[in-house]
Amino acid sequence: MADSANHLPFFFGQITREEAEDYLVQGGMSDGLYLLRQSRNYLGGFALSVAYDRKAHHYTIERELNGTYAISGGRTHGSPAELCHYHSQELDGLVCLLKNPFNRPPGVQPKTGPFEDLKENLIREYVKQTWNLQGQALEQAIISQKPQLEKLIATTAHEKMPWFHGKISRDESEQIVLIGSKTNGKFLIRARDNGSYALGLLHEGKVLHYRIDKDKTGKLSIPGGKNFDTLWQLVEHYSYKSDGLLRVLTVPCQKIGGQTGNDSFRPQLPSAHPATWSAGGIISRIKSYSFPKPGHRKASSPQGNRPESLVSYNPYESDRGPWANEREAQREALPMDTEVYESPYADPEEIRPKEVYLDRKLLTLEDKELGSGNFGTVKKGYYQMKKVVKTVAVKILKNEANDPALKDELLAEANVMQQLDNPYIVRMIGICEAESWMLVMEMAELGPLNKYLQQNRHVKDKNIIELVHQVSMGMKYLEECNFVHRDLAARNVLLVTQHYAKISDFGLSKALRADENYYKAQTHGKWPVKWYAPECINYYKFSSKSDVWSFGVLMWEAFSYGQKPYRGMKGSEVSAMLEKGERMGCPPGCPREMYELMTLCWTYDVENRPGFVAVELRLRNYYYDVVN
């Protein structure tokens with residue numbers, strides 16, 4: 001969460017206020033001397049420590065919901081660095097201008113907090129246990145959903161802590177604290193019925209109770225004390241500083257056999273859990289815990305409805321209280337919750353049919369068409385697999401003239417699709433020869449990206465960034481498999497949910513041999529020229545690098561909410577424009593960094609154009625920065 005500041009030489013990471021003051025003293029305490037540190041109270045926030053009049057002054061920098069940073073009541077900024085630069089020129093509430101940064105001494109790295117140290121392992125274990133993923137499916141889930149998973153882990157980490165006892169009464173909490181050792185500072189936290197919490201603290205043989213309130217914004221605090229985003233941050237703070245309590249927190253109170261309180265809410269502790277509260281930080285005690293499962297992957301059903309029992313935490317929605325999981329309100333799924341994240345044949349009991357031909361008797365079609373084209377129509381259907389009924393999209397070949405070329409095109413597309421298996425690519429279930437040739441594929445209910453964005457202008461930038469990043473992950477996979485798509489456009493990206501995109505339509509796709517890096521077409525066909533790189537138009541040469549050009553156009557479509565590229569221009573006019581070095585302008589409201597990536601994708605010289613490895617990494621880093 002400190003990624004946006006780690007590169008700054010004056011950023012010290014998660015040091016305490018006292019440590020910051022010590023550093024400023026080392027620097028001479030001259031007016032305007034300053035350093036930046038990570039907030040110990042707010043997720044993704046920072047604190048600015050400034051010397052003035054021989055005293056240290058501290059300002060909290062909160063991360064706003066839109067991803068900007070601001071000192072309370074002050075102007076918002078795109079990054080902590082921009083905020084510091086601004087306050088080097090404008091007071092705007094500070095005691096003095098920022099003049100001299102106090103940089104970290106040589107060899108000193110930003111200090112990571114306990115959660116930062118462990119979050120990679122926590123996320124990996126959480127994804128493994130919650131969605132039962134392994135291998136590439138696990139890695140893809142972590143990469144694409146890391147910001148959401150970080151928030152999920154951070155805001156629910158207290159449920160796995162030894163000091164959190166769930167819903168127990170005040171009397172029960174006193175009994176538990178008084179069992180065993182009577183060490184001063186022994187403590188536990190319990191949940192109260194109104195959504196707040198209470199701290200039980202042992203002092204001189206008596207249990208003191210402190211209320212932990214939760215305000216409308218979700219901030220937690222002991223009355224009169226500091227605000228915190230999470231319970232574990234609150235506990236970490238009061239473990240090194242009493243700050244209004246009679247004493248600091250020392251020893252967490254263990255659950256009795258892991259069976260007290262609300263066991264449906266709280267995971268059972270492993271029997272090997274250590275009984276002592278040794279050095280190493282509060283969070284270090286959750287390494288060996290098993291995570292509760294908020295939901296499982298969506299089960300297939302003919303109706304395509306999501307059972308209430310499978311509803312899981314949705315990090316895209318605002319917090320609705322600590323007991324939101326107990327409510328039956330519908331929440332939107334993460335990609336891993338959907339039935340199309342993994343291949344239907346990932347289940348070893350589901351045997352892939354030989355030569356991918358399906359039994360027509362097991363396929364049911366709806367009458368309503370989802371779409372149509374020169375090839376025929378697409379309908380929604382249901383395919384009876386061995387264990388489940390799977391909702392599918394069926395491309396039905398319209399071949400009244402019995403043209404063998406049309407059948408060959410469909411079979412060629414099927415041949416490409418059967419070789420691909422990635423969460424961000426529409427998978428083929430199989431092909432069916434009956435009243436017509438049919439290509440049976442995974443269903444993406446929300447349809448093409450361009451049409452969805454045209455009809456849903458409320459979709460925010462960070463949601464669009466999330467979707468185009470997923471597309472880049474799918475294209476990186478194609479690049480690694482030596483496939484060229486040749487028809488990458490927003491119309492061929494289908495949405496499973498508002499937060500889950502898949503690449504489709506492999507009718508023009510080609511597999512390259514291991515010794516090839518491009519495909520050369522023999523003739524000019526009915527090509528989507530406005531999405532094509534100059535070398536495709538001029539020399540009929542197609543490669544992953546030409547797909548990168550198309551991806552830049554797709555990004556432009558997405559950030560312009562489904563508008564047509566080069567509107568009103570003919571293909572020849574577009575070619576002339578590109579030859580002159582001109583490119584489409586930045587869509588209104590599009591982040592500067594995203595337009596810069598588009599123009600990089602539109603590099604004329606194919607050798608200097610980035611590949612999808614570089615494009616995906618750049619998108620990933622920006623996505624993490626704006627969503628965190």
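From the backbone N, Cα and C atoms, a Cβ is placed for every residue, glycine too.
Original residues fill every noted site, and no substitution is shown.
Annotation comment: Swiss-Prot describes 10-102 as domain 'SH2 1'.
For the domain 'SH2 2' (163-253), the model's pLDDT averages out at 93. Positions annotated as domain 'SH2 2' by Swiss-Prot: 163-253.
When other Cβ atoms within 10 Å of the Cβ of Y341 (mutagenesis position) are tallied across all protein chains shown, the result is 25. Y341 to F appears in Swiss-Prot as a published mutagenesis result, with the remark: Alters interaction with VAV1.
Where Swiss-Prot documents Y345 to F as a mutagenesis experiment, the accompanying text is: Moderately alters interaction with VAV1. Taking all protein chains in view, 16 other C-beta atoms sit within 10 angstroms of the C-beta of Y345 (mutagenesis position). For the recorded site, Y345 (mutagenesis position), the DSSP three-state label reads helix.
Residues annotated as ATP binding site in Swiss-Prot: L370, G371, S372, G373, N374, F375, G376, T377, V378, K395. Remark: S372 (ATP binding site) has V378 as non-local neighbours, by Cβ distance under 8 Å and separation of at least 6 in sequence.
Quoted from Swiss-Prot, the note on the mutagenesis of K395 to R is: Loss of kinase activity. The 10 Å shell around the Cβ of K395 (mutagenesis position) contains 26 further Cβ atoms across the protein chains shown.
Other Cβ atoms within 10 Å of the Cβ of D487 (active site, proton acceptor), summed over all protein chains shown, number 20. Taken from Swiss-Prot, the feature active site, proton acceptor applies to D487, supported by sequence analysis.
Per DSSP, the secondary structure of the domain 'SH2 2' (163-253) breaks down as 18 helix, 28 strand, 45 coil. Taking the Cα atom of each, Y341 (mutagenesis position) and G376 (ATP binding site) are about 27 angstrom apart. Cβ contacts within 10 Å of G376 (ATP binding site), excluding its own Cβ and spanning all protein chains shown: 21. Comparing CA positions across the recorded positions L370, G376, D487, the one lying closest to K395 (mutagenesis position) turns out to be G376. As a summary of secondary structure, the domain 'SH2 1' (10-102) carries 18 helix, 30 strand, 45 coil according to DSSP.
The two recorded residues, G376 (ATP binding site) and D487 (active site, proton acceptor), show a Cα separation of 18 Å.
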